[in-house]
Amino acid sequence: MDVVSLDKPFMYFEEIDNELDYEPESANEVAKKLPYQGQLKLLLGELFFLSKLQRHGILDGATVVYIGSAPGTHIRYLRDHFYNLGVIIKWMLIDGRHHDPILNGLRDVTLVTRFVDEEYLRSIKKQLHPSKIILISDVRSKRGGNEPSTADLLSNYALQNVMISILNPVASSLKWRCPFPDQWIKDFYIPHGNKMLQPFAPSYSAEMRLLSIYTGENMRLTRVTKSDAVNYEKKMYYLNKIVRNKVVVNFDYPNQEYDYFHMYFMLRTVYCNKTFPTTKAKVLFLQQSIFRFLNIPTTSTEKVSHEPIQRKISSKNSMSKNRNSKRSVRSNK
């Protein structure tokens, strides 16, 4: 890996300051991957998002409606983290697939095994009234092959727009990956929001999270065009090909790889119920607790030693097979 000196990572898509033409040959590269990397990616992004809402006084007393949540192993960590901070949250986890048994038996967690449609969304809104709703969506439909088609993506994004319109959440975190320009069908609309980049995404993932906080006005929509798709592809390829393969030499941390640098800046914003002498100590504590929870071996993190014994994930099969499958260089995940 090449070295670089950086003041901060790219946290949002708009911050990426360069671009690179996509090279199909990159598909032949062997990707480095951590165990349970998909759950790690989701956990870090959602912990950052919910901590941001906590900082704004939005989180306490809310119901998190998570659509497309299975297997949801990482959600147990999120639930326990905020529960231990004394933040009152209810969780409604909805997916047509079954959830990890680690989520069973929790009074503040409701598990629903079904897919959503407009009628069911209206019933959720009626059931939860007058509670404030925080929406997290990780919907993903694939009608064939390993990757969702552009038609699949457009269907998912139309459904996410309906979720916002009906549930009227105070905040949302939506799945977002722009269709590739060579697979373009038509222009479409997504909610206006901040496009958060994700550490520990697969090597050439073009996916990000669309974060929004709503202040009472109608949902603002942004039109996405083929020209936008070209911009997304070039900037995300630059991020994945060049930036994420760097070692950050001025980053004082046991592992100086860019994704750990990115993770550091996310975890530094997270509240804890104990004090630490430095921000670095807090981030190390959080990272180690997350890696232990997800059973990610300490050998994957350089120079982190003296870890407590890791707990076992309830079942190796609790992780969706689709999340562990080999993906194309322009991965949706």
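Backbone N, Cα and C atoms are what each Cβ position is placed from, and that goes for glycine too.
So, quick note: what you're seeing has the original residues, none of the substitutions.
The mRNA binding site feature in Swiss-Prot is assigned to Tyr22, Arg177, Cys178, Pro179, Phe180, Asp182, Ser205, Ala206, Glu207, Glu233. According to Swiss-Prot, the feature S-adenosyl-L-methionine binding site maps to Gln39, Tyr66, Gly68, Gly72, Asp95, Arg97, Val116, Asp138, an assignment based on experimental evidence. One mutagenesis experiment named in Swiss-Prot is His56 to Arg, and its note says Complete loss of poly(A) polymerase stimulatory activity; when associated with S-58. For the published mutagenesis Ile58 to Ser, Swiss-Prot gives the following note: Complete loss of poly(A) polymerase stimulatory activity; when associated with R-56. Here the residue is the original one, while Swiss-Prot reports the published mutagenesis Gly96 to Asp with the comment Complete loss of elongation factor activity. One entry in Swiss-Prot concerns the mutagenesis experiment Lys175 to Arg. Its note says: Complete loss of methyltransferase activity. Annotation source Swiss-Prot lists active site, for methyltransferase activity at Lys175.
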Gly96 (mutagenesis position) as reference: those binding-site residues from Gln39, Tyr66, Val116, Cys178, Ser205 with C-alpha within 10 Å of it: Val116
Entry from the binding-site residues list Asp95, Asp138, Glu207 having the most other CB atoms no farther than 10 A: Asp95
Rounded Cα-Cα span from Ser205 (mRNA binding site) to Gly72 (S-adenosyl-L-methionine binding site), Å: 20
Cβ neighbours within the same chain of His56 (mutagenesis position) - under 8 Å, at least six residues apart: Ile213
Assigned element (helix, strand, coil) containing Asp95 (S-adenosyl-L-methionine binding site), judged by DSSP: strand
Candidate nearest Ser205 (mRNA binding site) in space, where candidates are the recorded positions Gln39, Tyr66, Val116, Lys175 and distance is Cα-Cα: Lys175
Per-residue Cβ crowding (10 Å cut-off), top of binding-site residues Tyr22, Tyr66, Phe180: Tyr66
Binding-site residues (Gln39, Ser205), the one with most neighbouring Cβ atoms at 10 Å: Gln39
Cβ-based isolation winner (fewest other Cβ atoms within 10 Å) among the recorded positions Gly68, Gly72, Gly96: Gly96
